[in-house]
Amino acid sequence: MGELQTHMQLQTDTIHEGVRKENWFAKAMNIKVGIIPLPVYALLFILITVFVMHHDVKSDILTSIAVMAFFGFTFAQIGKSIPIVRSIGGPAILATFIPSAVVYYHLLPNDIVKSTTEFTENSNFLYLFIAGIVVGSILGMKRETLVKAFMKIFIPLIVGSVTAAIVGLAVGTLLGLGFQHTLLYIVIPIMAGGVGEGAIPLSIGYSDIMPISQGEAFALVLPSIMLGSLCAIILAGLLNRIGKKKPEWTGNGKVDRSEEESPALEESQSGQQMFNLSLFASGGILAVSLYLVGMLAHDFFGFPAPVAMLLLAVLIKLFRLVPASIENGAFGVSRFFSTAVTYPLLFAIGVSMTPWDKLVAAFNLSNIITILSVVVTMMAVGFFTGKWLNMYPIETAIINACHSGQGGTGDVAILSAAERLELMPFAQVSTRIGGAITVSLTLLLLHQFY
């Protein structure tokens, strides 16, 4: 009897606890800037201010998380609050390019810039994000969809790239930029796969073949990459808006029309599995391990680490090498990164990897029109080719947009603007494989005919 009374008392206490009135502080905790409760946001502001005043902003993981979360979600929230801007990927644009501008104009404390840059460069933070998103997205797909989508996606990518190159060359030449300049310093760089795997090998190759220094070539190549990426981000945001008005054109992250329900739960024995912390951790370790294998592939064979990781994840999915429970855990990791890490990462990218002066250097009318013609053509061809192949046209257009982005950093920004980070595996194919083919063919042909 005593045990029954105790049990009933506990139930009563629980009910009272559930219906208790919230005080003003608890209510304030429900107001958020991004995912940060307002009181915590205010505390972070005070802490960061104190650290800056004492020149004590460290580049360790704890301080870096606080700094990047504070600024990343601040700029994203501003982007979400501006009516027109939020419709064209405003949160991603502001979280990336405003930090770049404030660094260039020395409006951000140097201690913040230094700590963020050191953490980003030394921690491989970007590739941890890509590993979590790519592996989780692939393991969350249906096997049949995975095969169909990867087989089909090369068609709009190839057709879009060739058509965009032709249109870009025609537009640039007509605007007086010259055939050679348009091809080598505008069209090819846009599709080269970013800075590390595009601009740098291109500029080295140009300097070996033509009478130009590597530094001069790099300075000519980089602005087109930056502006091309910005155009792709804005257009991806517009496509997201169009998709909300024309739902029949989009799979909301699914690529092939044969894909039906949420892929991550296709073989789940229980909806609770995704939230099992042990499985979540297993999925995260799997993603990290696959990326490390990719790094070895790069060291021994020169194969891009993200592509090797992607191929391994595809093989694991195709041959069912891990149980469905761990697949769901990996999918949970990708959801965590897309929800909590995207905007802090974009802030870090803006501070440490996006030179504002190079972006501004491309801002003349002829360059803008030519670059825009390349990106628009690539996305438009992706849209209509995808539709013809019975794929979701908005998704195929967004994947094609990643071929005109800033490499891995551009993929994150473009897919964030489009609100489709689950397309990261296809974006990596578009960026890494498409970029490598573009650079290799360009230098091979240039060597033969220059």
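Using N, Cα and C of the backbone, Cβ positions are placed for all residues, glycine too.
No noted substitution is present; original residues retained.
Listed in Swiss-Prot for this protein:
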| type | residues | note |
| --- | --- | --- |
| MUTAGEN | R143 to C | No change in citrate uptake activity |
| MUTAGEN | C231 to S | Retains 75% of specific activity for citrate transport. Retains 52% of specific activity for citrate transport; when associated with S-402 |
| MUTAGEN | C402 to S | Retains 55% of specific activity for citrate transport. Retains 52% of specific activity for citrate transport; when associated with S-231 |
| MUTAGEN | R420 to C | No change in citrate uptake activity |
| MUTAGEN | Q428 to C | No change in citrate uptake activity |
| MUTAGEN | R432 to C | Loss of citrate uptake activity |
| MUTAGEN | R432 to K | Retains 5% of citrate uptake activity. 30-fold increase in KM for citrate, but Vmax is not significantly altered |
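Distance between Cα atoms for R143 (mutagenesis position) and C231 (mutagenesis position): 33 Å, as a whole number.
One residue stands out among the mutagenesis positions C231, C402 for having the most other Cβ atoms within 10 Å of its Cβ: C402.
Note: the CA-CA distance between R432 (mutagenesis position) and C231 (mutagenesis position) rounds to 19 Å.
Take the CB of Q428 (mutagenesis position) and look out to 10 A: across all protein chains shown you find 25 other CB atoms. In sequence order, N240, N252, G253, E395, I398 are the residues near R420 (mutagenesis position), counting only same-chain partners six or more apart with C-beta under 8 A. Every protein chain shown contributes to the tally, and the Cβ of R432 (mutagenesis position) ends up with 24 other Cβ atoms within 10 Å. Geometry remark: Q428 (mutagenesis position) versus C402 (mutagenesis position), CA distance 8 Å. With a 10 A radius on its CB, R143 (mutagenesis position) counts 15 other CB atoms from all the protein chains.
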